[in-house]
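Colleague: Attaching a single structure in structure tokens format; questions to follow.
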Amino acid sequence: MSKRIALFPALLLALLVIVATALTWMNFSQALPRSQWAQAAWSPDIDVIEQMIFHYSLLPRLAISLLVGAGLGLVGVLFQQVLRNPLAEPTTLGVATGAQLGITVTTLWAIPGAMASQFAAQAGACVVGLIVFGVAWGKRLSPVTLILAGLVVSLYCGAINQLLVIFHHDQLQSMFLWSTGTLTQTDWGGVERLWPQLLGGVMLTLLLLRPLTLMGLDDGVARNLGLALSLARLAALSLAIVISALLVNAVGIIGFIGLFAPLLAKMLGARRLLPRLMLASLIGALILWLSDQIILWLTRVWMEVSTGSVTALIGAPLLLWLLPRLRSISAPDMKVNDRVAAERQHVLAFALAGGVLLLMAVVVALSFGRDAHGWTWASGALLEDLMPWRWPRIMAALFAGVMLAVAGCIIQRLTGNPMASPEVLGISSGAAFGVVLMLFLVPGNAFGWLLPAGSLGAAVTLLIIMIAAGRGGFSPHRMLLAGMALSTAFTMLLMMLQASGDPRMAQVLTWISGSTYNATDAQVWRTGIVMVILLAITPLCRRWLTILPLGGDTARAVGMALTPTRIALLLLAACLTATATMTIGPLSFVGLMAPHIARMMGFRRTMPHIVISALVGGLLLVFADWCGRMVLFPFQIPAGLLSTFIGAPYFIYLLRKQSR
């Protein structure tokens, strides 16, 4: 059986090599007659423009694709090995978003010189790394704390970047293409800088081979074998962060390879660390090589697209196809080294207090605000005039926050993975892509089609996840990997459409950022009715949600039918997410963070966890919507972005408090 499992991806890999080689041959032949290849490679004739392009653009581009792909495969294995999480990749600790934020700032301030942008990218990545290490240091750099801190800091940097894009859309137009990766070269300078740096990274990785191998074991076992765990994690993650920042400097952000290459290496039978490092690097180089040659061909026959988009569009279907053949994979226990507050008693009192606090927040959001004359508390006739404008927005934020928080709670309990959230399942991205696609297909004002288009996108995404994960018995991690594959592909497609410069994308940019701007009374009533129905179903699932975090074997032992249970919970979470996304757009924070905040406050039993998560999610988004309307009055900041600014520091504080 294992030979059959290994044979299939091996044949697939061989097919990809053949296709990449054929495409390279065809692209090179179109650019220059084969009889001139040797001369153009070694000493191009400066009077023949085709030879100059071949020597200074095509060949360096091929070399950089192989180098960057290999580097992404290498750091993907490093992150997955150190964090012991199959979903970890170079963007997990926020390295890519930190580097992107640095580049955005230099672009916005028009700081000249290539070295300035490279330094900014390195500085952004290193600052993010230091923040993440600082938060997790007190817990001996435990994998779960590192993952959560990295995700939150990554979301925070991404929110700042998106905010700058909203207010400086035209100035940062060039950033969209870079954000999805571009391998365009004009000389050999990039290759000459990158290959010695990567070689140094490989040598340091080999020096860390034994500690890295031990880090794949349980923490207690690794310590008993004499490993200084915190120091080893710090060294390995620092190395991975530096290599990732170098790759971002070279070509921008190219996602998915760091996730996909290590998984395919495992499928090919590379169980030991050294073969896995080598094989993942080869697979990464192959995928990026193939993607770039497809781009060169598309540029000639259609239009230029970004490298990261094609990489995701190649990798996502491949991963979905290979998922049923993926052996069982595991994630770190969410409770390892966990020193959360003691389980809270008197849950009803806390829930009532939270409900009162939420009601007060709604009243303040309705009545207190700014106008042309300053701060005012609206009442009487003025409040009646403001109600049609403020009421739908506040209710939309409240309902969406509650639904995303409950969906996040269900998904994290269903999968037992601390990285799980509605956004990771790809349903939000699928809904957003459906809306954007409809915007391009329907002439005139397409916003009337927002709900059906988004619902269809979410439904198709869910269907693909269920088909891909269903053949593997609905393993939680297969669901997450399928969701991540689709989410990455949809996100890259959205960024590619943004980079196209089409004016229609500016219309939907605010909605994508999580704005309540277009909320209407009718939409809020529909959302409220659906929310009440879905929340009424949730308590019926409490036994499942209590038992599933204990593991599949325990669930079977008490007579639970695992596959139908997982399908039902996945459907419930998907409906909650899709409804919230249709109301205010795809958010990137509440569904991930609200369940963790509730758990760290001491609510770990199923129903208290769900109730407090819902209250936290609703409060967070109501407050975020009010701040978004008032902070830069008369300008507005989308609630989805501002919820990150409000929630992330508090979440980091809770993580830090745990580690003391």
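We count from 1, first residue shown onward.
Using the three backbone atoms N, Cα and C, a Cβ is placed for every residue, glycine included.
According to Swiss-Prot, the protein has these features:
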type	residues	note
MUTAGEN	SER57 to Ala	Decreased binding to ferrichrome-FhuD
MUTAGEN	GLN171 to Ala	Loss of binding to ferrichrome-FhuD; when associated with A-170
MUTAGEN	MET175 to Leu	No effect on ATPase activity, but 50% decrease in Fe-ferrichrome transport efficiency of the FhuCB complex compared to wild-type; when associated with L-484; L-492 and L-495
MUTAGEN	THR182 to Ala	Loss of binding to ferrichrome-FhuD; when associated with A-184
MUTAGEN	GLU304 to Ala	Decreased binding to ferrichrome-FhuD
MUTAGEN	ARG390 to Ala	Decreased binding to ferrichrome-FhuD
MUTAGEN	MET484 to Leu	No effect on ATPase activity, but 50% decrease in Fe-ferrichrome transport efficiency of the FhuCB complex compared to wild-type; when associated with L-175; L-492 and L-495
MUTAGEN	MET492 to Ala	No effect on ATPase activity, but 80% decrease in Fe-ferrichrome transport efficiency of the FhuCB complex compared to wild-type; when associated with A-175; A-484 and A-495
MUTAGEN	MET495 to Ala	No effect on ATPase activity, but 80% decrease in Fe-ferrichrome transport efficiency of the FhuCB complex compared to wild-type; when associated with A-175; A-484 and A-492
MUTAGEN	MET495 to Leu	No effect on ATPase activity, but 50% decrease in Fe-ferrichrome transport efficiency of the FhuCB complex compared to wild-type; when associated with L-175; L-484 and L-492
MUTAGEN	TYR517 to Ala	Loss of binding to ferrichrome-FhuD; when associated with A-515
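For the listed features, I'd like the structural context: burial, neighbours, distances.
Modeller: For SER57 (mutagenesis position), applying a Cβ distance below 8 Å and a minimum sequence separation of six or more within one chain yields THR184, GLN185, THR186.
In the three-state DSSP assignment, the secondary structure recorded for GLN171 (mutagenesis position) is coil. For GLN171 (mutagenesis position), the count of additional Cβ atoms within 10 Å of its Cβ stands at 14 [all protein chains shown].
Look at THR182 (mutagenesis position): DSSP puts it in coil. A simple way to gauge crowding: the CB of THR182 (mutagenesis position) has 20 other CB atoms within 10 angstroms, across all the protein chains here.
Non-local contacts of GLU304 (mutagenesis position) by the CB criterion (under 8 A, 6+ apart in sequence, same chain) comprise ILE295, LEU298.
A simple way to gauge crowding: the CB of ARG390 (mutagenesis position) has 19 other CB atoms within 10 angstroms, across all the protein chains here. For the recorded site, ARG390 (mutagenesis position), the DSSP three-state label reads helix.
A C-beta separation below 8 Å, combined with a sequence spacing of at least six in one chain, links MET484 (mutagenesis position) to LEU87, LEU259, VAL424, GLY426. Classification of MET484 (mutagenesis position) by DSSP places it within a helix.
Within 10 Å of the C-beta atom of MET492 (mutagenesis position) sit 29 other C-beta atoms, taking all shown protein chains into account.
DSSP assigns MET495 (mutagenesis position) to a helical segment in the three-state reduction.
The number of other CB atoms found within 10 A of the CB of MET495 (mutagenesis position), across every protein chain shown, is 22.
The Cβ neighbour count for TYR517 (mutagenesis position), using a 10 Å radius and every protein chain shown, is 17.
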Colleague: Can you grab the distance from MET495 (mutagenesis position) over to THR182 (mutagenesis position)? Cα atoms, rounded to a whole Å.
Modeller: 13
Colleague: Looking at the mutagenesis positions GLN171, ARG390, MET492, whose Cα is closest in space to that of THR182 (mutagenesis position)?
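Modeller: That would be MET492, nearest by Cα distance.
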Colleague: So of all those mutagenesis positions, GLN171, ARG390, TYR517, which one's Cα sits nearest to MET492 (mutagenesis position)?
Modeller: GLN171
Colleague: To the nearest whole angstrom, what is the C-alpha distance linking TYR517 (mutagenesis position) and ARG390 (mutagenesis position)?
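Modeller: Between the Cα atoms of TYR517 (mutagenesis position) and ARG390 (mutagenesis position), the distance comes to 10 Å.
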Colleague: Work out how many Å separate GLN171 (mutagenesis position) and ARG390 (mutagenesis position) at their Cα atoms, rounded off.
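Modeller: Computed Cα spacing between GLN171 (mutagenesis position) and ARG390 (mutagenesis position) is 32 Å.
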Colleague: If you run the three-state DSSP split on SER57 (mutagenesis position), which class comes out?
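Modeller: For SER57 (mutagenesis position) - judged by DSSP and reduced to three states - the answer is helix.
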